[in-house]
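Asks: Pulled from Swiss-Prot, these are the listed features:
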- Asn516 to Ala: Loss of HSP90 binding, but no effect on HSP70 binding (MUTAGEN)
- Arg550 to Ala: 80% decrease of HSP70 and HSP90 binding (MUTAGEN)
Amino acid sequence: MKSMASPSSQIWVILGLGLAGIYVLTRKLTQAVKEDFGAFLLKLKLLPPPPPAPPKAPHPLSSLNFAISDIFDIEGHVSTFGHPEWARTHEPASSTASAVSALVESGATCIGTTVVDELAYGISGENKHFGTPTNPAVPNRVPGGSSSGAAVAVAANFVDFSLGVDTSGGVRVPAGFCGILGFRPSHGAVSHVGIIPVSTSLDTVGWFAKDPDVLRRVGHILLQAPFVMQRNPRQIIIADDCFQHLNVPLDRTSQVVIKATEKLFGKQVLKHINFEDYISSKVSSLKACSIQKSNGVLKSSSLKLLANVMQSLQRHEFEHTHSEWMSIVKPDLHPAVSAQLHEKFEVSELEIENSKSVRSELRVAVNSLLKDEGVLVIPTVADPPPKLGGKEFLSHDYQSRALSLLSIASISGCCQVTVPLGFFDKNPVSVSLIARHGGDRFLLDTLKTMYTVLQEQADIAAPSKSSKSVVSKEQSAEISKEKGNQAYKDKQWQKAIGFYTEAIKLCGNNATYYSNRAQAYLELGSYLQAEEDCTTAISFDKKNVKAYFRRGTAREMLGYYKEAIDDFKYALVLEPTNKRAASSAERLRKLFQ
């Protein structure tokens, strides 16, 4: 359809469906319509078959409405793929996507298609052609993408659930930013027939809901999983290191999960882990992905390397599928998308093969960690949703922080669910639960079991609006430091790191907190983090002897022997009687004479 229209015009069409009944649709031709929060691109009705006569049970999704991202095929309709040029250059679909058909056949009614990022490639939710959907949770901030409209449709209560596609966070990010549930299933668990591909080795059909029971019911239809008895998790593993660099306090994120777990299953189920260290030890192919190595030690964190692998795979596979169309049409793109697709990209076949090895090894590692009844807990996103029109998504640091967390499930192919936990500083807060590849039904069951208690604990953690703090930030920081010291004495290194991190969040210019956390990192063998913390401590206090000694120790373990000797010597300048610094400096001096 190639007709011109006035800014407020819409087109109503009645077409045959080929599923059941008929559908009526209306295309939004401009971004002027905002009564639907800008979520919908098409209004339509895909009607389910008539309900069976009693005493037969009704269809499992009867009375539920849903929307779909405009990346799924609908018979007789051209999906936009987030860009008007795509619709202009493609023919209408000859059939409806398998996932959509399955849901309609199960009794749900599809009422529309929703806005996606251009070419479904971004995670911001912004679209310069069809408009950026309004985030109902924080209207002055982006909704997250790529499945922005689908998330907004659920968050604004227009539908009971919606479908999106998650490649590198396309469902998980908007769920986190809009404060709703978002499920990314195991890779390959749901049919991709009738979906425009972004990156075939990363793409999954995902879905949003507010109600965990609805999320689960939809999952049972899409996953076609056989019935099994519901099982409680045997282990809930907190990835403590992933929570340490958030701007949200731990008592609003990981501590909420810990308290809910203790209440439901008991303390014995809980386990803490440094996930980066685990990945570094289990995914050997990551070493080949590092461009900066010293004595075999990675200078880039394992999660950042995973993010690089994910970006390379996504870009490589996207170009393999769509490069001809891109070169002919030359579509006008949002800067955040253009920056990723137009920057110079060269990757060898060897690098792609190594990326595939990383993917295989990571899946084995995560499956081995979680087994059949384990759950890994991580933050969904590293930062709150940026303000509309902000430049954060153009920042390499922002992208790296976000994609590092998102790469875990994308690369391993494991299933992940975003769980909202209220608000902090007026922005939605969420965590994510990950289960092994193929553990989708178990994860949906676990979410349903935990959801109410998680919300209760999140409410308890949120301060009352009428309450006033009677303890200063500095005092609270000191309390956290003392708790960290006690945990360190008890040889609970990861727990100590958590408390020192809390102290740093409350008072970020105290050298002692960084130096103490560095010592705990040394005990865990996390030498890069220890070196970084010591350097920060020294920047605040250039006479901090312990920081110099601890940095020297970290550098020695990393193989930076000259720098280590310099640190030990400077510690002796500050404290000539320091026997440990003297012996360390002498040992290295003799070694390299």
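Backbone N, Cα and C define each Cβ position, glycine as well.
Those substitutions? Not in this structure, it's all original residues.
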Asks: Please report the number of other Cβ atoms within 10 Å of the Cβ of Asn516 (mutagenesis position).
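Replies: A count of 26.
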Asks: Within 10 angstroms of the C-beta of Arg550 (mutagenesis position), what count of other C-beta atoms is obtained when all protein chains are considered?
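Replies: Arg550 (mutagenesis position) is surrounded by 26 other Cβ atoms within 10 Å.
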Asks: Asn516 (mutagenesis position) to Arg550 (mutagenesis position): how many Å between their Cα atoms?
Replies: 9
